[in-house]
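Shown next, in structure tokens, is the structure this report addresses.
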Amino acid sequence: MPVTINNFNYNDPIDNNNIIMMEPPFARGTGRYYKAFKITDRIWIIPERYTFGYKPEDFNKSSGIFNRDVCEYYDPDYLNTNDKKNIFLQTMIKLFNRIKSKPLGEKLLEMIINGIPYLGDRRVPLEEFNTNIASVTVNKLISNPGEVERKKGIFANLIIFGPGPVLNENETIDIGIQNHFASREGFGGIMQMKFCPEYVSVFNNVQENKGASIFNRRGYFSDPALILMHELIHVLHGLYGIKVDDLPIVPNEKKFFMQSTDAIQAEELYTFGGQDPSIITPSTDKSIYDKVLQNFRGIVDRLNKVLVCISDPNININIYKNKFKDKYKFVEDSEGKYSIDVESFDKLYKSLMFGFTETNIAENYKIKTRASYFSDSLPPVKIKNLLDNEIYTIEEGFNISDKDMEKEYRGQNKAINKQAYEEISKEHLAVYKIQMCKSVKAPGICIDVDNEDLFFIADKNSFSDDLSKNERIEYNTQSNYIENDFPINELILDTDLISKIELPSENTESLTDFNVDVPVYEKQPAIKKIFTDENTIFQYLYSQTFPLDIRDISLTSSFDDALLFSNKVYSFFSMDYIKTANKVVEAGLFAGWVKQIVNDFVIEANKSNTMDKIADISLIVPYIGLALNVGNETAKGNFENAFEIAGASILLEFIPELLIPVVGAFLLESYIDNKNKIIKTIDNALTKRNEKWSDMYGLIVAQWLSTVNTQFYTIKEGMYKALNYQAQALEEIIKYRYNIYSEKEKSNINIDFNDINSKLNEGINQAIDNINNFINGCSVSYLMKKMIPLAVEKLLDFDNTLKKNLLNYIDENKLYLIGSAEYEKSKVNKYLKTIMPFDLSIYTNDTILIEMFNKYNSEILNNIILNLRYKDNNLIDLSGYGAKVEVYDGVELNDKNQFKLTSSANSKIRVTQNQNIIFNSVFLDFSVSFWIRIPKYKNDGIQNYIHNEYTIINCMKNNSGWKISIRGNRIIWTLIDINGKTKSVFFEYNIREDISEYINRWFFVTITNNLNNAKIYINGKLESNTDIKDIREVIANGEIIFKLDGDIDRTQFIWMKYFSIFNTELSQSNIEERYKIQSYSEYLKDFWGNPLMYNKEYYMFNAGNKNSYIKLKKDSPVGEILTRSKYNQNSKYINYRDLYIGEKFIIRRKSNSQSINDDIVRKEDYIYLDFFNLNQEWRVYTYKYFKKEEEKLFLAPISDSDEFYNTIQIKEYDEQPTYSCQLLFKKDEESTDEIGLIGIHRFYESGIVFEEYKDYFCISKWYLKEVKRKPYNLKLGCNWQFIPKDEGWTE
């Protein structure tokens, strides 16, 4: 139902309905009432400071602070007048309207409004509702003229206060009673929030947006609407009783350079979303899921038993039962009994936990947010006036398009939108610091380091060791995997999540049971003093700064001198640079000196060395050791040599203690004389084995992200600061030198200080790209070399034990496995002979780390210099070289990385490669690969098709370069040297085959070049080779144009995907590997190579009998096999079989099919196979009791007859790239009995005149045995492909 946001002024009179005097839960019957405003149903705002659990002196800044991991701002005068309270109220109304302005936000509000707490908690008997509970009811004071004041109870879902003592600390507070929380136990309870919209956090953007403008790594201030929505997600979790506040990530504080901070709850990681939930292991994910499911079952049990509301006899039991059924998405049978529908629960759970997240909302609202919950927070800023639409609007927030603020989130950028905020007074700012004091060399020198800047390293006790537990495996053991994703579009469009039942009355009897736990807040000391002789990253950063009151500074290469003397700044750049920077020049030489030193700065900052695969890192930034003293003193002097010896470990301040448990054993349940259950137990053990591998990998990734990658992140932050400090010192030196000249001398100096700043920032941006690549590569290298092998070692031990136990289990039960024991042993041996490969993208969605992992994991990708991929309705370069990609309007894109080029003038893609790539004479050693789909020729245009050539990709400069073109059934690769000499190599496919492997079908093209040869590989196999020894230098353009250019038909088009260029000649094995990787997918494909879809019409194609098709036999419920007609005009070119012939089948999803978020058919899905006949949907069945090896399939209208089976499992045909699949009939999804495979068989028929045999659409037990005997026999008649009608094939 539509959400209505109410409007108020603070001075509006109390009406006892929308404006009331409320006694909040923590007032505990003291008679402290607050003026409260109902901003929308069940949500109240109290424009007062949140004081519960605090002392009055807590509201003043002192030597102590509350949370040790943030900057805290105090102002005891905030909200101390009615005018200030009115501004707060109006601002909150505006923020709620901003939330409501988009469907996603309105749905969030709808679910909060309708997520009313259960009328009771764990103390209430099962058969009762009870409203006299502090987590359900609050009191309001009703006061009318001439009447005695009286209390009345009301139901509320959320009460929002102003802030507590700290203005920039926003928090959602749930209500505990005797140390139990309804918000965590399925019931849900009233939620409270302390919130301040004006003072917002600031974060930076060091890691993101390669190649973006120089402003893009400045500080960004948060959008208060997003801050509020973050808290509202906590509220939503609390109202549904799924708040996860008992699974902390605990910081390790063993060293003085580690953050001292409160534990981070899993609730925060789920609420933030993005990459952060990756820190929660898969087994923990599952335990949380199971706990919520168990709690919801408890609610079901209560609803089925509740008979009365003892605290309020006016409560209509049935109305509330119906409301709670709707809230929890329970189902009700004909007898009125409630139960949980697992699919509905699964959808609700995932929408709450993985759909509503800060990162999803930020993307939907186009708001800039932090990269991670762990991102550093900078001191907050005060937004000047959120009510001013020139500063902040309901539709766009700060990023107002009319003010050109929407690009790159300019409206949130501190450097750009300065009119939106003001810096806060340092007088009221408290920051928790570590004071590091030197006891030698520079005695008495202490530096203050903000706690936020220290290393966050999680303690190993933060992670569950559930993997070490033994597990019983039975025939019905369920999967533990929880897919932690919920597409945002599905969340917006899913009407099932919207309540269709009106809210019950909010009025009830007054609350008299004030049993509630009020949190008590204790202060912490603000500064911790440490004496140390270690020189850490923090001392080195401090040595690169200078006091603001000192202007005459100089650079030094001595770290100790920089600590001792405040006018000296440590520099890690070369001595030549330091000497030039410190050089004093005459006024006439000043401009030239400035130009030189600024250029030198850019050169120094961008120094990097390409290493020959040392420690799996191809790029190293050599000055990191000198800049931050990472590693140790010996590494500092020769960082590259030390790195070569020790690898990425040298960068870590703290080598983490890893939790890598011994994997617990499987206990296999025995079943007497039950073959099906025994086989199902074996299958479940093998499936659970994969889950153990996945869970172990997930545990390792969780520890890596929170113990290793956090250290590398701090190093990146440190290098960003170091480069900025170097730039600030240089700018100060330049300004000081300039200012000592006379006015006359200055007038003759032509210099632009803004230009200096711009060039320095540009140099820093370029350097940060190198640093990010280097540090990210080190982090992934540490994961792959130091962590994953330890996990694999434990997993292989587990596999060996499992294999032994399974083989013994088969031997013990061979009496019941007659005819199957050897096959089951073979299956176990095959399954356990290979390790499960590690894929980082399964465990985190951090695209930067995944990209680095992919580069690490493939020798090929380390040489890739252009890699076009789809993202957000555009093509981007994922090679890391940042090519500029312009996609014109006439190009069609889709999210399968495919793009379509037509003959239209604006159907074009322009790729401008990074100028850092040296691309001259590249033909001496380079490769190009891509997938292509070329449509079928037109029958009446065959001559043009054969003879006309058109270019599809062009990379030419001054008539030299390379191009790819098509002429008929030829793909042609052409090289042209600087003298105009041309060499070509081509691949030609046959168009006279009955069924072509290439026409309109995706195939993989790889072209390689070296000094001697140019080669073309198709689908991984070498097809053509040409000598190019006599060709000279080729100068290729840095610009690549994708466009159909030449003598072409106006309807001509092609499809392409996965275009890549490599700066090496790929080997045969490289190409085969790449073909196999890019061919693989989790879903099945149709005849053309596109995803196989549910609810789409297909003609069925038998790969073993290509010229056959299926037709419903007249007056008979069977499918006869007929021969495809042949098209041939006595042409030497045209010869093909019709594909669009026979019945058009439709794959329908069976209820428990895996793929529930889209219409793609995945491997092992359970399906129905249907088709339309006489405008009625028919289905493919098999008789339950057929006795022969083969039986004709029964084709009939859909029915519930128990004579037939209709459950089909659609399986991948082959491990190798293929578009074929097999259709396996089973009794049902739980059964291990394989009834037979769908295929073609010749049946004997007795005719009137003579006997004959005829082929029919059948189910076959023979195919089952043959597939096991020869699993990859291409000619088997049980291998099927599905042909949809396509614009690229006309008949």
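Cβ from N, Cα, C; glycine included.
Summarising the annotation, Swiss-Prot assigns Zn(2+) binding site to His230, His234, Glu268 and lists experimental evidence as the type of evidence. Sequence-distant neighbours of His230 (Zn(2+) binding site) (same chain, 6+ apart, CB under 8 A from its CB) are Asn170, Thr271, Phe272, Glu358. DSSP assigns His230 (Zn(2+) binding site) to a helix in the three-state reduction.
Marked as active site by Swiss-Prot on the basis of sequence analysis: Glu231. For Glu231 (active site), the Cβ neighbour count at a 10 Å cut-off comes to 20, with all displayed protein chains included.
Residues annotated as ganglioside GT1b (d18:1(4E)) binding site in Swiss-Prot: Asn1025, Glu1189, Glu1190. Under a cutoff of 8 A between CB atoms, and with a sequence separation of 6+ in the same chain, the neighbours of Glu1190 (ganglioside GT1b (d18:1(4E)) binding site) are Gly1236, His1241, Phe1243, Cys1258, Ile1259, Ser1260, Lys1261, Trp1262.
Less than 8 angstroms from the CB of Val1118 (mutagenesis position) sit Leu1112, Lys1192, Leu1193, Phe1194, Leu1195, Tyr1256, Phe1257, each of them six or more residues away in the same chain. Swiss-Prot documents Val1118 to Asp as a published mutagenesis change and attaches the note Greatly decreased binding of heavy chain (HC) to host SYT2, whole toxin about 200-fold less toxic. Significantly decreased binding of HC to host SYT1 and SYT2 independent of gangliosides; whole toxin about 100-fold less toxic.
Quoting Swiss-Prot on the mutagenesis of Tyr1183 to Arg: Significantly decreased binding of heavy chain to host SYT1 and SYT2 independent of gangliosides. In the three-state DSSP assignment, the secondary structure recorded for Tyr1183 (mutagenesis position) is strand.
For the published mutagenesis Glu1189 to Leu, Swiss-Prot gives the following note: Decreased toxicity, heavy chain has decreased binding to synaptosomes and to GT1b. Every protein chain shown contributes to the tally, and the Cβ of Glu1189 (mutagenesis position) ends up with 15 other Cβ atoms within 10 Å. When secondary structure is read from DSSP and collapsed to three states, Glu1189 (mutagenesis position) falls in the coil class.
Long-range Cβ proximity for Ala1196 (mutagenesis position), meaning a same-chain Cβ under 8 A and a gap of 6 or more residues, is found for Pro1117, Trp1178, Arg1179, Tyr1181. According to Swiss-Prot, the mutagenesis experiment Ala1196 to Lys carries this note: Greatly decreased binding of heavy chain to host SYT2, whole toxin about 1000-fold less toxic.
Record note (Swiss-Prot) on the mutagenesis of Ser1199 to Tyr: Increased binding of heavy chain to host SYT2, no effect on toxicity. Non-local contacts of Ser1199 (mutagenesis position) by the CB criterion (under 8 A, 6+ apart in sequence, same chain) are absent.
For Phe1204 (mutagenesis position), applying a Cβ distance below 8 Å and a minimum sequence separation of six or more within one chain yields Tyr1181, Thr1182, Tyr1183, Lys1184, Phe1194. For the mutagenesis of Phe1204 to Ala, Swiss-Prot gives this note: Greatly decreased binding of heavy chain to host SYT2, whole toxin about 30-fold less toxic. The structure shown keeps the original residue.
Every protein chain shown contributes to the tally, and the Cβ of Ile1240 (D-galactose binding site) ends up with 22 other Cβ atoms within 10 Å. Annotated D-galactose binding site per Swiss-Prot: Ile1240, His1241, in sequence order.
Counting every protein chain shown, the number of other Cβ atoms lying within 10 Å of the Cβ of Ser1260 (mutagenesis position) is 23. In the three-state DSSP assignment, the secondary structure recorded for Ser1260 (mutagenesis position) is strand. Swiss-Prot gives this note for the published mutagenesis Ser1260 to Ala: Greatly decreased toxicity, heavy chain has decreased binding to synaptosome and binds less GT1b.
Quoted from Swiss-Prot for the published mutagenesis Tyr1263 to Ser: Greatly decreased toxicity, heavy chain has decreased binding to synaptosomes and dramatic decrease in GT1b binding.
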**OP:** Would you kindly give the Cα-Cα distance separating Glu231 (active site) and Glu268 (Zn(2+) binding site), rounded to the nearest Å?
**Re:** 10
**OP:** Check the Cα distances from Glu1189 (mutagenesis position) to each of the recorded positions Glu231, Asn1025, Ile1240, Tyr1263 and keep only the ones within 10 Å.
**Re:** Tyr1263
Original post:
About how far apart, in whole Å, are the alpha carbons (Cα) of Tyr1263 (mutagenesis position) and Glu231 (active site)?
Top reply: 58
**OP:** Determine, for the Zn(2+) site, the additional residues of the same chain whose CB lies within 8 Å of the mean position of the CB atoms of His230, His234, Glu268; present them in sequence order.
**Re:** Thr172, Glu231, Ile233, Glu267, Thr271, Phe272, Glu358
**OP:** Indicate whether Ser1199 (mutagenesis position) is helix, strand or coil by DSSP.
**Re:** coil
Subject >> Three-state secondary structure, which DSSP defines for Val1118 (mutagenesis position) >> reply: coil
**OP:** Identify, in sequence order, the residues in the chain of His234 (Zn(2+) binding site) that are 6 or more apart from it along the sequence and have a CB within less than 8 Å of its CB; answer 'none' if there are none.
**Re:** Thr172, Met191, Lys243, Glu267, Thr271
**OP:** Specify the count of other C-beta atoms within 10 Å of the C-beta of Tyr1263 (mutagenesis position).
**Re:** 26
Original post:
Which of the three DSSP states, helix, strand or coil, fits His1241 (D-galactose binding site)?
Top reply: strand
Original post:
What is the separation, in Å, between the Cα atoms of Asn1025 (ganglioside GT1b (d18:1(4E)) binding site) and Ile1240 (D-galactose binding site)?
Top reply: 41
Subject >> Local Cβ density at Tyr1183 (mutagenesis position) - other Cβ atoms counted within 10 Å >> reply: 15
